[in-house]
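Enquirer: I have a structure here, written as structure tokens, and I will follow up with some questions on it.
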Amino acid sequence: MESQLHELAEARWFLSKVQDDFRGGKINVEITHKLLEKLDFPCHFAHVKHIFKENDRQNQGRITIEEFRAIYRCIVHREEITEIFNTYTENRKILSENSLIEFLTQEQYEMEIDHSDSVEIINKYEPIEEVKGERQMSIEGFARYMFSSECLLFKENCKTVYQDMNHPLSDYFISSSHNTYLISDQILGPSDIWGYVSALVKGCRCLEIDCWDGSQNEPIVYHGYTFTSKLLFKTVVQAINKYAFVTSDYPVVLSLENHCSPGQQEVMASILQSTFGDFLLSDMLEEFPDTLPSPEALKFKILVKNRKVGTLSETHERIGTDKSGQVLEWKEVIYEDGDEDSGMDPETWDVFLSRIKEEREADPSTLSGIAGVKKRKRKMKIAMALSDLVIYTKAEKFRNFQYSRVYQQFNETNSIGESRARKLSKLRVHEFIFHTAAFITRVYPKMMRADSSNFNPQEFWNVGCQMVALNFQTPGLPMDLQNGKFLDNGGSGYILKPDILRDTTLGFNPNEPEYDDHPVTLTIRIISGIQLPVSSSSNTPDIVVIIEVYGVPNDHVKQQTRVVKNNAFSPKWNETFTFLIQVPELALIRFVVETQQGLLSGNELLGQYTLPVLCMNKGYRRVPLFSKSGANLEPSSLFIYVWYFRE
């Protein structure tokens, strides 16, 4: 009897929602599409057309209310959702409050759930008032809950800034872009303000500005010696000022590639000061005279990264003085060992360092006399006004690890090209991690990438490089990893590096085949696909799901499902995969949906989603999908089950 009452209540509710649209008798496919949205179940029009055609029995392009209900049930009352619902109900019609709590604790691992939480879920998602009033949930409410943001794969607490933000800047991975002003290739592509706006909205915290002398004493931004278009420096700065803290409160670093004359450098300094005002960091913080401040201490601050002459104390003493026309000579004395990248065992390295220190104390000018050390000089004129705006991010050429350990100051940052960084990460891994534990290190794409392609950033995160700069305008795997990694910590653009990359006494080596420190065993069941994107080449694509793990080399693995033929609307797999992840703190997981097109043409990417392994919820979860360009493809998603434990 109770079951029949609930069925009647559900029928009355459904009729009340749709009957007005059927006053004319039948509806077409466009109204069907809108009505599904009205019922809180938006659907891709391509899928609506397909299901509409299957249910239009008379092939008139119009359907009855019964035919619409069949379409609605096909979309909402999915078999895999109904099976879960039935497992926790006695009559397969209604989920009690206690049964909902049982489901949430046993299946979703919501261990702190209580009656007030379950009532809140019922009130939020149950659309049938009679059922809601009894603190129960129908399949309608349960389906709405399972398809809601609360059941997404990404952990809710990872959507907030939950990490300790009081460590020095060098203790964080920092979301960084390369050639931010470009929105295409590096030879003919246009420069555009949108490059900066888009990067900042995505949470990027380090922007590159390539500055050159312009006409009428107006510095310009473009990729020098190419045919890329030009932007006014002041226009770029104004855009940054508007969007700098829209997504994140934490500091923005402006990495200046400065090719300007002293006169136009002075103009740059004036523009920076007048535009940013108090947001521009122009003096050291009192509590951080000789150590890097934290992101928390630098909230809402703009930092300038550029060459600098003199010390922070000298800069402090000049505050308030007139610097017009004053030019400083920047000198770079480069000491290089003969074979920079050759391996050096720790004992030999310590002897080498001791020798440098002894020579330095005795007579700095004799350093070049050490066997194997070469010396050369470089000079450049810098406007004092611009030099004095560089505080905690002084650009300093990277010579080698030995030199940095002896000479490098706490506020000096290095930029290393990808090829050299890759070589160092393989041959000098311990020294590299020791270096990045102390100094901010930026890795940038090699010059040969004229098409603005990117490298895999994971290999440099593995050795602690803070600023792994990518071409944000170029979609693909590297940017998927970038976007996925920086979803963490509230999308703030700052992620605290794990202990193994901050504490050098741990002796971490990402290249070791095994790292026995509480690995994670991860099990994922790919259950089904929900309204997957339609292929550009076929309305009935053959779908495959690929799971990829990126992290230290030993954790890099790829597994895939079987191919489901001719079904993008609701393909089903029910396939289980297990992964052993040695260093989960550095691991990202990527879900890829492709359509199989044959050996010659290759697979077509339909959607993907990347996130940190430790940001995954357990239980039945929905994986949102994003296009190659990063567009959200909702309601396209995967329905999966996740379980993992740490040894």
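Any Cβ shown, glycine's included, is placed from N, Cα and C.
Although substitutions are noted, the structure shown does not include any of them.
As listed in Swiss-Prot for this protein:
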- 43-78: domain 'EF-hand' (DOMAIN)
- 163-307: domain 'PI-PLC X-box' (DOMAIN)
- His178: active site (ACT_SITE)
- Asp210 to Arg: Defective in Ca(2+) oscillation activity and shows slower nuclear translocation (MUTAGEN)
- Lys299 to Glu: Defective in Ca(2+) oscillation activity and loss of nuclear translocation (MUTAGEN)
- Lys301 to Glu: Defective in Ca(2+) oscillation activity and loss of nuclear translocation (MUTAGEN)
- Arg376 to Glu: Abolishes nuclear translocation (MUTAGEN)
- Lys377 to Glu: Abolishes nuclear translocation. Prolongs Ca(2+) oscillations allowing them to occur during interphase (MUTAGEN)
- Arg378 to Glu: Abolishes nuclear translocation (MUTAGEN)
- Lys379 to Glu: Abolishes nuclear translocation (MUTAGEN)
- 386-502: domain 'PI-PLC Y-box' (DOMAIN)
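Quick one: how deep are these features, and who are their neighbours?
Expert: Here the domain 'EF-hand' (43-78) has long-range neighbours at 14, 18-19, 22, 25-29, 32-33, 35-37, 139-140, 143, 528, 530-531, 533-534, 539, 568-570, 635-636, meaning same-chain residues at least 6 beyond its ends whose C-beta is under 8 angstroms from one of its own.
Cβ neighbours of His178 (active site) (same chain, under 8 Å, six or more residues apart in sequence): Glu208, Tyr444, Pro445, Ala469, Leu470, Asn471, Phe472.
According to DSSP, Asp210 (mutagenesis position) is assigned to a strand segment.
A sphere of 10 angstroms centred on the C-beta of Lys299 (mutagenesis position) encloses 13 other C-beta atoms.
Sequence-distant contacts of Lys301 (mutagenesis position), defined as residues of its own chain at least six apart whose C-beta falls under 8 angstroms from its C-beta, comprise Pro251, Val252, Phe279, Leu280, Leu281.
Within 10 Å of the Cβ of Lys377 (mutagenesis position) there are 8 other Cβ atoms, across all protein chains.
Every protein chain considered, the tally of other Cβ atoms within 10 Å of the Cβ of Arg378 (mutagenesis position) stands at 10.
Look at Lys379 (mutagenesis position): DSSP puts it in a strand. Taking a C-beta cut-off of under 8 angstroms and a sequence separation of 6 or more, Lys379 (mutagenesis position) has the following same-chain neighbours: Glu329, Trp330, Lys331, Glu332.
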Enquirer: Using a 10 Å cut-off, grab the number of neighbouring Cβ atoms around the Cβ of Asp210 (mutagenesis position), all chains included.
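Expert: Asp210 (mutagenesis position): 22 neighbouring Cβ atoms within 10 Å.
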Enquirer: With H, G and I counted as helix, E and B as strand and the rest as coil, say where DSSP puts Lys299 (mutagenesis position).
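Expert: Once the DSSP labels are grouped into three classes, Lys299 (mutagenesis position) ends up as coil.
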Enquirer: Where Arg378 (mutagenesis position) and Asp210 (mutagenesis position) are concerned, what is their Cα separation in Å, rounded?
Expert: 20
Enquirer: Could you give the Cα-Cα distance between Lys377 (mutagenesis position) and Lys299 (mutagenesis position), in whole Å?
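Expert: Their Cα atoms are separated by 38 Å.
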Enquirer: Please report the distance from the Cα of Lys299 (mutagenesis position) to the Cα of Asp210 (mutagenesis position), rounded to the nearest angstrom.
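Expert: Lys299 (mutagenesis position) to Asp210 (mutagenesis position), Cα-Cα distance: 25 Å.
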Enquirer: So what pLDDT does the domain 'PI-PLC X-box' (163-307) average out to?
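Expert: Residues in the domain 'PI-PLC X-box' (163-307) carry a mean pLDDT of 92 in this prediction.
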